[in-house]
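K.L.:
Take a look at what Swiss-Prot says about it:
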BINDING   8-38  FAD binding site
MUTAGEN   Gly13 to Ala  Loss of activity
MUTAGEN   Ala14 to Ile or Val  Decrease in activity
MUTAGEN   Ala14 to Asp or Lys  Loss of activity
MUTAGEN   Ala14 to Leu, Trp or Tyr  Weak activity
MUTAGEN   Gly15 to Ala  Loss of activity
MUTAGEN   Ser16 to Pro  Weak activity. Loss of activity; when associated with G-17
MUTAGEN   Met17 to Gly  Weak activity. Loss of activity; when associated with P-16
MUTAGEN   Gly18 to Ala  Weak activity
MUTAGEN   Asp36 to Glu  Almost no change in activity
MUTAGEN   Asp36 to Asn  100-fold decrease in activity
MUTAGEN   Cys265 to Ala or Asp  Decrease in activity. Stabilizes SoxA against chemicals and metal ions
MUTAGEN   Cys265 to Arg or Ser  Almost no change in activity. Stabilizes SoxA against chemicals and metal ions
MUTAGEN   Cys318 to Ser  Weak activity
Amino acid sequence: MSIKKDYDVIVVGAGSMGMAAGYYLSKQGVKTLLVDSFHPPHTNGSHHGDTRIIRHAYGEGREYVPFALRAQELWYELEKETHHKIFTKTGVLVFGPKGEAPFVAETMEAAKEHSLDVDLLEGSEINKRWPGVTVPENYNAIFEKNSGVLFSENCIRAYRELAEANGAKVLTYTPVEDFEIAEDFVKIQTAYGSFTASKLIVSMGAWNSKLLSKLNIEIPLQPYRQVVGFFECDEKKYSNTHGYPAFMVEVPTGIYYGFPSFGGCGLKIGYHTYGQKIDPDTINREFGIYPEDEGNIRKFLETYMPGATGELKSGDVCMYTKTPDEHFVIDLHPQFSNVAIAAGFSGHGFKFSSVVGETLSQLAVTGKTEHDISIFSINRPALKQKETI
């Protein structure tokens with residue numbers, strides 16, 4: 001194959017974060033090469049399954065709110081630039097038992113601190129407003145009106161098309177075999193030969209856990225197998241067209257998340273947990289191989305959304321890549337300021353991929369970013385742990 005060998009920036013891993021970075025680099029006229037082991041968007045990483053929730057009031061920590069709001073701005077901008085559908089404002093409903101749901105409580109505090117437009121609801125109000133939901137009286141909720149659903153594969157598809165239109169090159173089905181780094185020079189080795197640049201962005205998803213060591217970086221990253229299911233439901237209660245929102249629910253058995261039915265696809269639901277530890281190269285991608293793949297989420301639906309317990313229409317398997325504290329890693333390499341790292345998004349990263357891409361592009365071009373990414377430092381104490389939970 002014939003492809004130029006020297007670039008300003010090479011992006012290794014052209015999934016959620018990397019493809020966004022490639023777009024923002026190419027938009028500035030930066031000569032960019034994106035290299036991926038597959039053909040993004042694809043079904044081998046953490047971005048497939050059609051949809052992802054974007055929340056602004058953030059139960060994982062109110063420090064994320066400005067990052068989430070900037071991500072939303074960028075998603076709106078992307079939608080203006082492409083013919084692909086990027087975002088639908090469904091609203092996001094977060095609920096759980098009052099006084100026993102710290103995720104819900106932090107979501108409410110984040111909304112209050114940042115003056116977000118939300119409704120606070122009691123159990124009976126939840127049941128009345130959304131007849132598809134059945135919750136006890138002692139539950140409360142926060143409904144965030146301006147949040148909603150991102151169409152994840154479309155997001156990556158749009159970023160790729162726009163980046164390529166700007167002159168970026170995307171090299172697919174090309175695993176990176178090795179890296180060579182100096183202060184103002186990087187080289188990657190692939191089956192198609194070597195490629196060089198002055199800057200490098202590494203965003204390899206679950207494969208960060210295996211390959212960052214080649215860059216002399218040791219971060220405790222653990223990939224996990226994650227599943228979602230699509231269930232037949234009462235479309236008049238659970239469809240987007242009838243006003244059903246995306247949701248996050250914290251109950252005694254854990255945290256669940258889901259989406260309204262779009263175009264009859266069924267209600268989509270997942271159990272936000274860290275299940276089987278896996279190797280991304282050998283993960284079993286067959287939904288239903290474990291009884292709990294369907295069992296856990298069906299049991300939740302039977303209790304809280306009984307009109308969505310029809311036949312399983314389909315199921316998907318993807319991956320979470322967890323850090324010990326479940327916060328991201330977005331930073332420069334400790335020894336080489338010409339290398340930026342994005343890793344460990346711990347099952348809640350996709351919504352931020354627009355702003356992460358912007359941040360990575362800024363780090364690559366100027367060595368700094370306008371965004372506060374101190375919580376994502378590669379040098380934070382939590383990353384000194386040898387084992388993940």
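Note that Cβ sites are derived from N, Cα and C of the backbone, with glycine treated the same way.
So where do these features actually land, and what's packed around them?
P.N.:
Cβ neighbours within 10 Å of Ser16 (mutagenesis position), excluding its own Cβ and spanning all shown chains: 30. For the recorded site, Ser16 (mutagenesis position), the DSSP three-state label reads helix.
Cβ neighbour count for Gly13 (mutagenesis position): 27 (other Cβ atoms within 10 Å of its Cβ, all protein chains included).
In this view, Ala14 (mutagenesis position) is surrounded by 33 other Cβ atoms within 10 Å of its Cβ, with every protein chain counted.
Its own atom aside, the Cβ of Met17 (mutagenesis position) has 32 Cβ atoms within 10 angstroms in the protein chains shown.
The Cβ of Gly18 (mutagenesis position) has 28 other Cβ atoms within 10 Å, all protein chains considered.
Applying an 8 A CB threshold to same-chain residues 6+ apart, the list for Asp36 (mutagenesis position) reads Gly13, Ala14, Gly15, Gly18, Val170, Leu171, Thr172, Tyr173, Thr174.
Listed in sequence order, the residues of the same chain lying 6 or more apart from Cys265 (mutagenesis position) and placing their CB within less than 8 Å of its CB are Asp50, Phe230, Lys313.
Mapped onto three states, the DSSP output places Cys265 (mutagenesis position) in coil.
DSSP assigns Cys318 (mutagenesis position) to a strand.
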K.L.:
Look up Gln28 (FAD binding site) in the DSSP assignment and report helix, strand or coil.
P.N.:
coil
K.L.:
Let's check the environment of Val12 (FAD binding site): how many other CB atoms sit within 10 Å of its CB?
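P.N.:
Other Cβ atoms found within 10 Å: 28.
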K.L.:
Can you figure out which of Asp8, Tyr24, Gln28, Thr32 (the binding-site residues) comes closest in space to Ser16 (mutagenesis position), comparing Cα atoms?
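P.N.:
For Ser16 (mutagenesis position), the closest Cα among Asp8, Tyr24, Gln28, Thr32 is found at Tyr24.
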K.L.:
Determine the most Cβ-crowded residue among the binding-site residues Gln28, Thr32, using a 10 Å radius around each Cβ and all protein chains in the structure.
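P.N.:
Result of the Cβ crowding comparison: Thr32.
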K.L.:
In angstrom units, rounded to an integer, how far apart are the Cα atoms of Thr32 (FAD binding site) and Cys318 (mutagenesis position)?
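P.N.:
Answer for this pair: 28 Å between alpha carbons.
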K.L.:
When the Cα of Cys318 (mutagenesis position) is compared with the Cα of each of the binding-site residues Ala20, Tyr24, Gln28, which one is closest?
P.N.:
Ala20
K.L.:
Whole-number answer please: how many Å between the C-alpha atoms of Gln28 (FAD binding site) and Met17 (mutagenesis position)?
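P.N.:
Cα-Cα distance, Gln28 (FAD binding site) to Met17 (mutagenesis position): 17 Å.
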